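Student: I'd like to ask some things about the structure below.
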Amino acid sequence: MDGQEHAEVPNSMVEDDQSVVAAEAIAELANSTGEPNPEEGEEQSVEDELIAKAQKLMEDITSVANNPNPNILHALSQLLESQESLFLEENGHFSNARGSHNSGKLCILIRENDEFFELISSTFLSENSYSTAVKAASARLLMNCSLTWMYPHVFDDAVTENFKNWVMEEAVKFPGEDSAKKEASDFEMLKTYSTGLLALSLASRGQIVEDVLTSGLSAKLMHYLRVRVLKEPSTSRIHTTETKHVSLKTKEEGRSRVRKIVDTVEGDHVLETDSGREMGQTDVQPDGEFEIDGRDVFNVSGVVDCKIKPGDDNSVRDDPSRHRLNRSKSRGRGRVHEGAPDTEVLLASPRLGRLLVRDRDLSKISDGRNAEDVTVCLGKMKSGIMEIEREDNDECFQGCIIGTKNITDLVKRAVGAAETEARAAHAPDDAAKAAGDAAAELVKTAALEEFKSSGSEEAAVSAATRAAITVIDAAEVSRNPTCVTSDQTTDVSEVSLPDIESLAQLQEKYCIQCLEILGEYVEVLGPVLHEKGVDVCIVLLERTSQLDDRSTVSPLLPDVMKLICALAAHRKFAAMFVERRGILKLLAVPRVSETFYGLSSCLYTIGSLQGIMERVCALPLVVIHQVVKLAIELLDCSQDQARKNSALFFAAAFVFRAILDAFDAQDSLQKLLAILKDAASVRTGANTDRSAPEVMTSSEKQMAFHTCFALRQYFRAHLLLLVDSIRPSRISRGGVPSSMKPNIRAAYKPLDISNEAVDAIFLQLQKDRRLGPTFVKAQWPAVNNFLASSGHVTMLELCQTPPVDRYLHDLLQYAFGVLHIVTSIPDGRKAIAHATLSNNRAGIAVILDAANISNSIVDPEIIQPALNVLINLVCPPPSLSNKPPLAQNHQPVPGQATTRPSTDVAVGTQSTGNAPQTPVAPASSGLVGDRRIFLGAGTGSAGLAAKLEQVYRQAREAVRGNDGIKILLKLLQPRIYVNPPATPDCLRALACRVLLGLARDDTIAQILTKLEVGKSLSELIRDSGGQSSGTDQGRWQAELAQVALELIGIVTNSGHATTLTASDAATPTLRRIERAAIAAATPITYDSKELLLLIHEHLQASGLGDTASALLKEAQLTPLPSSASPSSIAYSTTQEMSTPLAQEQWPSGRANSGFFTSKPKVCAHDEDPNSRSNAALSAKKKHLASSTLEMPTPVAQQQWPSGRANCGFCPSIPKINARDEDPSSRGNAAPSAKKKQLTFSPSFSSQSRKQSFSHDALPQSTQRINCCSNSDPALADTSETAAELVLKNDLDADAQFKTPISFPRKRKLSELRDSSVPGKRIDLGERRNSTFADGSGLQTPASALDANQSGSSRLGQMTPASQLRLPSDPQPSNPERLSLDSLVVQYLKHQHRQCLAPITTLPPVSLLHPHVCPEPKRLLEAPLNMTGRLGTRELQSFYSGVHGNRRDRQFVFSRFKSWRSFRDETALFTCIALLGGTNHIAVGSHAGEIKIFEASSGSMLESVSGHQAPVTLVQPYVSRDTQLLLSSSSSDVQLWDASSITGGPRHSFDGCKAAKFSNSGLQFAALSCEASRKDVLLYDVQTCSPCQKLTDTVTSSRSNPYSLVHFSPCDTLILWNGVLWDRRIPEKVRRFDQFTDYGGGGFHPSRNEVIINSEIWDMRTFKLLRSVPSLDQTAITFNSRGDVIYAMLRRNIEDVMSAVHTRRVKHPLFAAFRTLDAINYSDIATIPVDRCLLDFATEPTDSFLGLITMEDQEDMFSSARMYEIGRRRPTDDDSDPDDDDETEDEDEDDEEEDDLDRILGLAGDNSDSGDDDLSSEDNEDSVSDFDEEADILIDGDFMEELIEGENEDDGNGEDEDDDDDGEMQDFMSSGEEDDYRDNIRSS
């Protein structure tokens, strides 16, 4: 080893100086340890004296750095230890306040002396030239200094390697291992302190840990603890993983290897080859030590054994710069000893048992010969660092015989001294060997020369001796240069060194510290178990847990518990620890502040291992209760980390019923809630200026996070146990209910409370109609206690925390997880719905805020659990539904039979597949139950159901009142960019479920209908891509489709989740849905003789002339005219016949878009087989029908009942190939289409039905469709369903057509309609451009396969018979079949649906001619042309016809011409007002100025500075003869006399803003400037005093800076921010729902409507009338008559820069304004101004407009402009086209040509003109005609009907209004009467 001493020739001067210094330091140290002076001044002087002494000692060391005296280092260590002892006496062993004590100050002083610290931490420990005593003293001093290190010091690699080698040194035992020794050697001291320093190095992790793990050190340390603790005799240790005698290269390679984790390491030990060496060492001295005159102890075992230590290489002498202290390394990972002062205790500074060793002069050696021998030994030790030892037969030792004398010893001494000198100078091995050779040659040469000259052998030996002494002296001189210090005359004193027992105690502690760091690694487990580590830990725990005389625990106890915690991470160790009653030992540990962390760490480590916790839970109940009690006490302790560990223990242990029961038995829930309540109270930030996230410290956040997680686990476990306890028992095999033997979960078995398991429980509670009602009625004490303690309020308080960091983010998730479980019971829902937080916020508002998308930021991990809570609050589960399971998905029809067909039972039982054949309550197929709750017929069920309904109703009202609809609609936005891809569909599906629950309320359903939610949902369904059902995305898409269709069925009044709603979702407008609904409800009748005539034609065309004649004769029919006789092209046997379709006159071709939509093509050779196939099919269907139906359909029936089947029908068939067309095609078209329709339905109903119809994984018998019977089942759909199912099973057998159901993207889908009532069919008549894939993969809509539109269908390439393989496949039994009557009725219904205005009462419909409902002629309407209207007004009617005024408005207010501009180069205009009747305009500027301009000349008349802030609003009002002007800024309001503003304002109003006059001008309203208050202040204009204050007391986040105050026309009502006040009563009247973040709006001049952003509300009923998308985000102004609305893009008036915000620039109205008809809210025009629009103003005569536009956004320059209304910009060749007669006709033609563009919403987009071209020539007509036509149909809530493309509503005449009377009845505020009155007055 490199810890050997030098061989040195004494230098008396150096020794004396160092001895004097050490003696003086020790003497002063003894004086400094006396009693402290109580006076402050003397204490300061003592402190200064100590620092001076320490400084002096350091200087003494640094001055002789090459040859330091270890006693000085020991003196400095003694100084630190004495001060540490004083600190411990004053503060105890666990204080961390050393920094302010003398002990800490001395350590800091040493640490900050870079030169000295470099010596003791690197140079002395890494250089081989320093003695063991110096290294031991340095290590001792470093350990004393480490007490105050904030971070672990990072030692050099060479130093850490030496630490490891010294600890691993086998030649030296650990202190205390040899009981015979009483004194500690330097090497033992070095080994002990190296162990401590190694523990410090391991704390910084890194490569040193890898090296130590592979070195077998852990086994050595554990063995020592075993010997010390268990008092077992020391034996040879074999736990080393490497041989000691290895080369340097091997060691370096081993260091770089990464350790491998192995299962066992017990066999990886190599027996050391020289294990008997220790016995041989005792021949020299015990443990191989020499004492030289009692001064120093040197280990010379290497000399005696003639063995070279492998670690004593020259690798540490590579580069001196390597040993420089790297200051950056000393700032490590964390605080080591300040935070855990228990690691250094009295053991670090033992005060007893010191060994006193006197320094003696080397000259007192009595025997020079012995001294020479020792010198030789030392020299040999110095040379022992060579890798290759010089052998006795070495060349340099040859020729040492002089005569008879042998001078080999002298030569060896000289060689050793020379090589030692060379190596001390860091010379390489070759140079050292050369030096040795030279010294040998010198000695031999001197002897030979003397012998030759004198011939005397004695003289030759003397000469050789002198030469050898010369070499040795030279080496000593070079090694020990003379360093004379200051004069010191004091005698040498004695130094205090730790005795053997003190070192043994320190060694024990350092071993524990090392193992506590290494214990978590698997490599340590084997050695620990081999050395009885479990017993050692238990004994240590028991021994250190004993209290001493001062009732304090052992300082070693925290380290022992840390060691147990580290080793308990291994299951093997933990299991043995529990088996050997280690838990009881832990429970016996004193519970004081010093042990809290260790106890909590052990509990958490054991609790996190479920296998170990099973053993713990199997212990006696008393022990389990004590464990839980201990964890609860730790929750209340003062240490944060211990509290966190305890919370984590509970979170991991709550999966065991034993822990759960013990926890509840001690009423411990209050402890968890108390922690969370404290965190919630801190989170509110009371009495602090910091924000909520900053109020909570990091530790508080972590504690709240862990506690909330534990609470969620607690409720999850309770939920699982409760459901298990109430789960309906199944019948055992013996017929005895299993409830007779309750299956109680074992208390020691873990519960599965994972996310998947909890989701499965909630799904079961939702679906199971037995378990659901039982769960509602069950008592849940845990939740009741939680609610009684206001735990739900605490959770909501925590949910208000913004998720700004990870802990708060996860805290919200767990809090919502708790609320999700709590709201599953009625009491929890009621408590949450009525909860009010400390800041007066509603609990529902907090949940909605968490689910809100703010600033396009989507956090699905927060939104999803929040939506789950909302679902529990507003959505009754289907298991509590009042409706039967099957009726859940189908809207009942009057007269429908309530009993299910007998086939339903068979289908229901077969569809269960492998389910147990036990009676199971049928589950509801929907996702949300009905409004009515049904809990069975038990006692009290009705009352409880009523209470549940009331709670759900209150929750819905609370969600609506807190803008819940707006938040949920945001989640349905088509573009939500979040990851993973399934997340948007998940959030949308959950949001739809919440909306579906809200829609159980009729009022909310009506609102959703008006908001056209169905249209948004249809877009979502079409956008969702087809994903595999096995993925999360596919699952969420399927659920989204299901719940969206169910919601559409409610908001469109078209039933629940049926195929009809699929059609509704695919339809772009509600108008089409209503039209289909009217047609479906219309009874259809027809003349049966016309049908017989068609059959007669069909028979003739088929070549059955005799049969046709017989029919003609028997039915007494008159044949159709010959012109109507059909050509036989459809059924010809010759392929050459190709008569055009226009010439074909067969009956079905008479109807335009009739029975077949595609062009028939024939093929001769396919006629007969298909005819036979259809004949067989018909016979089989007839047989099946006769065997199952009780009421067979009559064969001959002259008059079929009308309206027998309210069913839709597909009138078109796939394109048939010419060679495939035959008579069977007519028979197969309907069943083929119907089959495909039915297979679409299950995918949008229940999950079970969707699975049974998706693929052929189930038997064909399970793939049936349950259909409730119609009022007349014999005549309805029984035959249809049979054929459908026959064909479906055939198709399912063909795997090539099995593809998943998918929606086409962004394409229009066909309408679907019910063919019987429950089993709705797909009506594909109106589909043009899309296809649908049914459950078997076939594309269903025949219209999509039309030759002109689609050619991709495989079905269209073959005949139905060959496609479906009817002849060859067996047909299953089917009780229903198609009838000719149903086919005809469906065909006629389809024709009726195509009518533009279908009516509900029809005469018998002709089969021979196309059916078209009569349309209004609109003869009384005013002409579209303006000239025509003027002429009509003069000649025919005083009002020029119906809608004359409306079309005049559209004509006038679509034309605007720039008239004049007003600029001021020095001002930025912000607002404008037109002063009526004065020809003046007033503008406000950003500088706070008010400027008056003359309108006619554009010159500025007056300018005055009235505000300190930018002017935001100016509003004029004429009061008698005075023109008043009201100006506002962000801080005050000024009232001016507009006739002379230079005289100053009439009055100033501070503390208010955004003022607006009332309509009477007697008052004005303003808003309070205080951001925290929501007050509307009313002032009297005459007295200028406040007259009223209206306050919005609801604390919500709905307020926005855009809202202004609005007065009603009669000034009695006030509207602001969606809140309506009546000035005559103190409270608010109404809070309107807001569906966007843009508040504002205003009162309609008709007084019956109020506008909130884009929604129109009825003032009389407070119902939503309609939604006008054109008004979204706009600020509106009415013209003077109140029949036209001007809309400009809303902005924050207090910030002019907000006008040019990036998002605002992209809006279409950024540089434009819009005009709308205020009667029906239809768009008139969108007028571009090509500049950013800031403000807008009107004047009473409706002749001019005033605008403020920003001319230059970069320079922020704006101007005011005035526009003429009703005039257009002159063109290049015509100055005024409105006055030019030559262009009038052309203008009118343009207007008529652009009518369609206006209907399509394209009005106002023509901006080809220049900056002043504000005309809109294509906006003379309005889209309102559609609206008024729809008013009669669906309550007047439709805004417009979009033209859908070719072959659809062409709009000719459809846009005209035919229901003005209905409109006036439904909307009294629409003002149509005003039009008539105005016309009358004008006449």
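Start at 1 and count along the chain as shown; that gives each residue its number.
Glycine is no exception: its Cβ is also placed from the backbone N, Cα and C atoms.
What you see is a predicted model, and the numbers here were worked out from it, not measured in a lab.
What Swiss-Prot shows for this protein is this:
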type    : residues       : note
DOMAIN  : 1087-1119      : domain 'LisH'
MUTAGEN : Asp1622 to Ala : Abolishes the DDB1A interaction; when associated with A-1624
MUTAGEN : Arg1624 to Ala : Abolishes the DDB1A interaction. when associated with A-1622
MUTAGEN : Asp1658 to Ala : Abolishes the DDB1A interaction. when associated with Ala-1660. when associated with Ala-1624
MUTAGEN : Arg1660 to Ala : Abolishes the DDB1A interaction. when associated with A-1658
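Quick one: how deep are these features, and who are their neighbours?
Tutor: According to DSSP, the secondary structure content of the domain 'LisH' (1087-1119) in residues is 24 helix, 0 strand, 9 coil.
All protein chains shown were included, and the count of other CB atoms within 10 Å of the CB of Asp1622 (mutagenesis position) stands at 15.
Proximity of Arg1624 (mutagenesis position) to non-local residues of its own chain (separation of 6 or more, Cβ distance below 8 Å) is seen for Thr1612, given in sequence order. A coil conformation is recorded for Arg1624 (mutagenesis position) in the three-state DSSP classification, outside any helix or strand.
DSSP classifies Asp1658 (mutagenesis position) as strand under the three-state reduction.
Neighbour density for Arg1660 (mutagenesis position): within 10 A of its CB lie 11 other CB atoms from the protein chains shown.
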Student: How does the model score the domain 'LisH' (1087-1119) in terms of mean pLDDT?
Tutor: 90
Student: Note down the number of other Cβ atoms within 10 Å of the Cβ of Asp1658 (mutagenesis position), including every protein chain shown.
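Tutor: For Asp1658 (mutagenesis position), the count of other Cβ atoms within 10 Å is 16.
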Student: For Asp1622 (mutagenesis position) and Arg1660 (mutagenesis position), what Cα-Cα distance in Å is obtained after rounding to a whole number?
Tutor: 14
